[in-house]
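**Q** I grabbed these lines from Swiss-Prot:
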- Arg18 to Ala: Lack of activity (MUTAGEN)
- Arg24 to Ala: Lack of activity (MUTAGEN)
- Asp39 to Ala: No change in activity (MUTAGEN)
- Arg52 to Ala: No change in activity (MUTAGEN)
- Arg274 to Ala: Lack of activity (MUTAGEN)
Amino acid sequence: MNLFRALLTVSGFTLLSRVTGLARETLIARAFGASQYTDAFYVAFRIPNLLRRLSAEGAFSQAFVPILAEFKNQQGHDATKALVDAMSTVLAWALAVLSVVGIAGASWVVFAVASGLHSDGQAFPLAVTMTRIMFPYIVFISLTTLASGVLNTYKSFSLPAFAPVLLNVAFIAAAVFVAPHLKVPVYALAWAVIVGGVLQFLVQLPGLKKVDMVPLIGLNPLRALRHPGVKRVLAKMVPATFAVSVAQLSLIINTNIASRLGQGAVSWINYADRLMEFPTALLGVALGTILLPSLSKAHVDADSHEYSALLDWGLRVTFLLAAPSALALFFFATPLTATLFNYGKFDAHTVTMVARALATYGIGLVGIILIKILAPGFYAKQDIKTPVKIAIGVLIVTQLSNYVFVPLIGHAGLTLSIGVGACLNSLLLFLGLRKRGIYQPSPGWLRFFVQLVGAALVLAGLMHWCAINFDWTGMRAQPLDRIALMAACLVLFAALYFGMLWVMGFKYAYFRRRAK
């Protein structure tokens with residue numbers, strides 16, 4: 001498998017997902033701005049998203065994919081299919097029960113996540129109602145995650161990468177065609193989540209059928225629980241869930257703090273999140289997606305050299321592409337925010353608030369993306385306890401940082417704390433891989449960094465000049481001109497960065513690597 005071609009495939013569909021995601025956020029921003037309605041929706045949407053990351057997308061993927069790869073490479077098709085059927089049965093039934101409990105206790109859940117909304121007589125009940133509507137989303141997205149894990153293990157990356165686009169399409173359709181006809185327009189967004197969750201699973205069925213891995217959900221989850229592969233996955237999910245829950249606990253605490261910083265703070269951070277997740281998904285998630293199955297196979301084959309080489313390739317690609325992305329978030333935060341969101345009720349003040357959060361995200365972006373590359377180095381070896389221990393320490397540091405940064409820079413202090421924590425997390429993961437002899441750096445890193453820093457310094461200067469010499473919020477009345485200027489700047493940035501690297505003798509051929 002050509003790793004770079006696989007990366008381009010996943011990144012291409014992820015780019016489509018993020019573009020449609022930005023379109024959805026732009027429509028929501030234009031319709032609702034940063035108001036009690038958006039605060040209520042984003043708090044409500046964060047709840048099933050947190051549970052999704054805990055039970056499905058995060059802990060489940062980390063535990064399931066390495067074991068699935070082991071079954072595929074060592075036990076054959078029939079045993080692998082039996083594992084998929086049993087796992088889908090357990091997952092569907094467990095999360096269906098959790099959904100019922102969540103719907104019944106929605107008011108308590110919202111209070112726990114964003115107690116600051118409780119004093120708002122309108123936002124709190126809105127958040128509770130939308131939480132009840134969206135809770136079943138975790139059932140559909142868990143099946144989607146299982147399907148994605150299966151397809152990725154079979155080196156089929158296109159459909160899993162495309163699936164999130166359908167959630168954004170559902171949002172856009174709801175905002176444009178449904179919301180204007182509802183008494184409470186924001187409820188349309190909640191129903192879009194459910195529709196999008198169903199579509200994300202259905203679109204992957206053709207790919208599953210092609211490899212004869214369509215999951216069959218049984219009526220007896222207790223019998224499925226006795227499958228030895230399921231037992232192993234669940235045993236790995238315990239520390240994996242704890243690892244992911246530590247990160248999500250940090251998000252919950254930050255949401256709670258943001259809800260106490262005044263109206264709009266939750267939304268400011270959410271809009272910054274959308275922009276920060278753009279490079280994170282295009283690079284970090286895409287690389288993690290293609291590396292985990294290949295790392296798992298190298299582990300099963302006991303090929304330590306290939307294992308280390310895969311990590312080395314992933315780290316170099318990360319630094320190559322994450323560095324300019326981080327500079328863009330830091331130096332170009334206001335232009336990016338204004339171009340994408342400065343329409344309708346999204347005024348200049350909101351642009352400033354979002355840009356502050358986005359710029360501080362830029363400080364920690366490389367660390368955030370590196371985690372997506374380094375953590376699979378442990379997961380593929382079915383070692384989840386080490387990332388757990390690191391995550392606990394990082395949670396403490398992150399929250400202590402909030403006490404320092406939030407009083408100084410308000411809501412931007414929350415995003416800065418996340419970045420600081422991510423950098424510490426990635427450093428400790430790297431040291432752990434080196435200490436265990438899992439990763440041995442290939443020759444040429446010093447030259448690579450010298451070239452990278454040289455190109456980055458020149459790029460930073462150009463970005464800063466473009467940011468301060470154009471009135472990005474003042475171009476609100478000429479949106480097409482502003483979009484054209486943004487496109488021209490981004491093309492210029494890319495040409496300068498990669499051109500400078502080429503002038504300094506950078507070897508791009510290294511990145512055309514094949515996995516065994």
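Placed from the backbone N, Cα and C atoms, the Cβ positions cover glycine too.
For all the noted positions, this structure keeps the original residue and models no substitution.
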**Q** Could you list the residues of the same chain, at least six apart in sequence, whose Cβ is under 8 A from the Cβ of Asp39 (mutagenesis position)?
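**A** The list for Asp39 (mutagenesis position) reads Ala114, Leu117, Ala123, Ala127, Ser259, Gln263, Gly264, Val266, Ser267, given in order along the sequence.
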**Q** Which ones in the same chain are close to Arg24 (mutagenesis position), with CB under 8 Å and 6+ residues apart in sequence?
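**A** Arg24 (mutagenesis position) has long-range Cβ partners Asn168, Phe171, Ile172, Ala175.
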**Q** Work out how many Å separate Arg274 (mutagenesis position) and Arg18 (mutagenesis position) at their Cα atoms, rounded off.
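**A** Per the Cα atoms, Arg274 (mutagenesis position) and Arg18 (mutagenesis position) stand 8 Å apart.
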**Q** Around the C-beta of Arg18 (mutagenesis position), how many further C-beta atoms are within 10 angstroms, looking at every protein chain?
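**A** I count 22 other Cβ atoms within 10 Å of it.
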**Q** What three-state class does DSSP give Asp39 (mutagenesis position)?
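**A** Reduced to three states, the DSSP call for Asp39 (mutagenesis position) is helix.
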**Q** Specify the count of other C-beta atoms within 10 Å of the C-beta of Arg274 (mutagenesis position).
**A** 21
